[in-house]
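S.K.: Got a structure for you, questions after.
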Amino acid sequence: MSALYFQNLPSRPANKENYTRLLLKHINPNNKYAINPSLPLPHNKLQISSQPLMLLDDQMGLLEVSISRSSKMTNQAFLTFVTQEEADRFLEKYTTTALKVQGRKVRMGKARTNSLLGLSIEMQKKKGNDETYNLDIKKVLKARKLKRKLRSDDICAKKFRLKRQIRRLKHKLRSRKVEEAEIDRIVKEFETRRLENMKSQQENLKQSQKPLKRAKVSNTMENPPNKVLLIQNLPSGTTEQLLSQILGNEALVEIRLVSVRNLAFVEYETVADATKIKNQLGSTYKLQNNDVTIGFAK
């Protein structure tokens, strides 16, 4: 198993790349991707052939940092290494010397299942022929795709549960020696009732959801550089802590969040510090499906 899990990490920001660099910085302060934020992070594809691997950290043999989308796992991450031996060495090192990220002592251990990338590397080494290997990978991908869909699509999840309930109902009726024609009738009635309930619940949900009015976004393109950034079009519920994780550095002075207008003023020590963050993130930044704009305040 070449994957490890981390627990008790800081709550992750929406930007996975920034989070990855944060972990790299604490794992290895000399990591080139942690030192230079403008250096693009490597992305490894599934090993469907003997293609070269690109490492996040050469010293540790670290390949990938994976983050679950589940809200229950906001303080967790999974790290994939090139080999099981490198994962074991990493685990042994931080068993004797605690790893801390932003002051939090990280708990870690071997993952119960390998990451998809780690699994593909493992299967690539063991594969006897391409056809069998590709079928195995497709099976894993299909299962994980279904799992993601069930988490994100409530209707799909309910229909999936309904199919399972129908299978159990059929099994229960057959164990009671009920005639097949009667089983079909009972199952049909059960399925119809459940589908009607789902449809009714979905319609009620649509009626209760009213579109929120968004505050007008001011044009900051012509504003001269200064040490205060204006962050606009923030998602509802954005917190100062979240903004600090995205926009914070050692030069951060203050974050003034104006929730009713979905914007924030972020002040740094110097104009150069503010400019550096703006250039790093760009004029627009994706946050929870919102195109957040970043510019200099007047």
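Quick reminder: no glycine exception, Cβ is built from N, Cα and C everywhere.
Original residues throughout; no substitutions modelled.
Pulled these features from Swiss-Prot for this protein:
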- 2-113: domain 'RRM 1' (DOMAIN)
- LEU4 to Ile: Sensitive in DMS protection of U1 snRNA; when associated with 6-I-N-7 (MUTAGEN)
- LEU63 to Ile: Sensitive in DMS protection of U1 snRNA; when associated with 65-D--L-67 (MUTAGEN)
- 227-298: domain 'RRM 2' (DOMAIN)
- VAL228 to Ile: Splicing defects; when associated with 230-F--T-232 (MUTAGEN)
- TYR268 to Phe: Splicing defects; when associated with 262-D-I-263 (MUTAGEN)
- GLY295 to Ser: Splicing defects; when associated with 291-A--K-293 (MUTAGEN)
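So where do these features actually land, and what's packed around them?
M.R.: Note: LEU4 (mutagenesis position) has non-local neighbours PHE78, LEU79, PHE81, ALA87, PHE90, LEU91, MET108, GLY109, LYS110, ALA111, i.e. same-chain residues 6+ apart with C-beta under 8 A of its own C-beta. Secondary structure from DSSP puts LEU4 (mutagenesis position) in a beta strand.
Other C-beta atoms found within 10 angstroms of the C-beta of LEU63 (mutagenesis position) number 25, with every protein chain shown included.
Sequence-distant neighbours of VAL228 (mutagenesis position) (same chain, 6+ residues apart, CB-CB distance under 8 A): PHE265, VAL266, GLU267, TYR268, ALA274, PHE296, ALA297.
The Cβ of GLY295 (mutagenesis position) lies under 8 Å from the Cβ of THR220, MET221, ASN223, LEU229, LEU230, GLN232, LYS278, SER283, each on the same chain and at least six residues away in sequence.
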S.K.: Provide the number of Cβ atoms within 10 Å of the Cβ of TYR268 (mutagenesis position), excluding the reference atom itself.
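M.R.: Excluding its own Cβ, the number within 10 Å is 24.
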